[in-house]
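J.: One structure follows; several queries about it will come next.
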Amino acid sequence: MGLCQSAEDKELTLKSKAIDKEMMQNHMSQQKVVKLLLLGAGECGKSTVLKQMRILHDHGFTAEEAEQQKSVVFNNTLQAMTAILKGMEALRMTFDKPIRENDAKFVMESHKMLQEAKVFPEELANAIQALWNDKAVQQVIAKGNEFQMPESAPHFLSSLDRIKLPDYNPTEQDILLSRIKTTGIVEVKFQMKSVDFRVFDVGGQRSERKKWIHCFEDVNAIIFIAAISEYDQVLFEDETTNRMIESMRLFESICNSRWFINTSMILFLNKKDLFAEKIKRTSIKSAFPDYKGAQTYDESCRYIEEKFDGLNANPEKTIYMHQTCATDTDQVQMILDSVIDMIIQANLQGCGL
């Protein structure tokens, strides 16, 4: 009899907890807004993650918004070739075909052509494509870590046949890869599992960080994004500082800040696709001279994870790490679903459930 009563009590307790949990989720949906803060150094991929959240949970981009992105894509395409030409000069490389010098001069003087452009100018597109097909330009791209080459350069420059068409409309991938510097605060709102989320992206370059303080109050979780592929690159705003080291310094200050003692900390080691290619050519020793492991993806990535984890001064705080490719919508969806589930559970536990 006692055993039967115990089993009944257990079942009643489980039902009670399930009801409590459902009531709390309903309560959260009515009164609780979960605030997420996206942090990271400049060009780590925060804005791309935010765009993915819009695609996955906020109905994506309207036709009007896609149309507005055309000018960004046009400028990114021109900026990509301009950066490569500056890189060629810095590396003292010459064109395979000397006639390309005329195209280079034309491109470097063409920024005003895009100011009001509704269609990518044909003459400019032809010059960029001629340069893109030059063997020396392809060799410079392989040395992109030695100068400030946009990571989207190969995508946009190889897509000019499509981008220059009169009826061109940016694809989802074009929008994900397009970039303008984030200044101030960008917000995305969405609802998932009956919970309202507000996600903030703030400027990652040094001059923007003083503005982060306005986002700090009542933050439920931080998604810190570090570009794992940038271990051999320097900052845009300070070419004496390694990007990976800067990212680790920033992570340490955020992770151990008094503002975030009770805040869930999620680390996205982003651009894993670029890291996988780069590690075949260049060891992480450029950022970590003490590294003794093999020049492989798994071992190098594990070492970097341990480095970040070691920056956490609170033994009771767990850093939830994920290796990500922010431009891969399917992978981002899987990781974001896992992260959001974890955040919801953490909030329920915080309410005693």
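Yeah, the Cβs are placed from backbone N, Cα and C, and that goes for glycine too.
From Swiss-Prot, for reference:
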- 40-47, 176-182, 201-205, 270-273, Ala326: GTP binding site (BINDING)
- Ser47, Thr182: Mg(2+) binding site (BINDING)
- 32-353: domain 'G-alpha' (DOMAIN)
- Gly40 to Asp: Reduced daf-7 expression in ASJ neurons (MUTAGEN)
- Gln205 to Leu: In syls25; constitutively active. In adults, premature death resulting from internal egg hatching. Increased lifespan and resistance to oxidative stress when progeny overgrowth is prevented. Reduction in pde-1, pde-5, daf-7, ins-7 and daf-28 mRNA levels (MUTAGEN)
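Situate these features within the shown structure.
T.: Following the DSSP three-state reduction, the secondary structure of Ser47 (Mg(2+) binding site) is helix.
Just so you know, the Cβ of Gly40 (mutagenesis position) picks up 25 other Cβ atoms within 10 Å once every protein chain is counted.
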J.: On a count of neighbouring CB atoms within 10 A, which of the binding-site residues Ile180, Ala326 is highest?
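T.: Output for this query is Ala326.
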J.: Could you state the whole-number distance in Å separating the C-alpha atoms of Ala326 (GTP binding site) and Ser47 (Mg(2+) binding site)?
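T.: For Ala326 (GTP binding site) versus Ser47 (Mg(2+) binding site), the Cα atoms are 9 Å apart.
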J.: Give, as a single whole number between 0 and 100, the mean pLDDT over the domain 'G-alpha' (32-353).
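T.: Summarising the domain 'G-alpha' (32-353) by its mean pLDDT gives 88.
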J.: For a quick check of packing: other C-beta atoms within 10 Å of the C-beta of Ser47 (Mg(2+) binding site), how many?
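T.: So the number of other Cβ atoms within 10 Å of Ser47 (Mg(2+) binding site) is 22.
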J.: Other than its own, how many Cβ atoms are within 10 Å of the Cβ belonging to Val202 (GTP binding site)?
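T.: Other Cβ atoms within 10 Å of Val202 (GTP binding site): 22.
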J.: List the residues of the same chain that sit at least 6 positions away from Asn270 (GTP binding site) in sequence and have their Cβ under 8 Å from its Cβ, in sequence order, or write 'none'.
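T.: Long-range Cβ contacts: Cys44, Gly45, Val49, Ile225, Ala226, Ala227, Ile228, Thr324, Cys325, Ala326.
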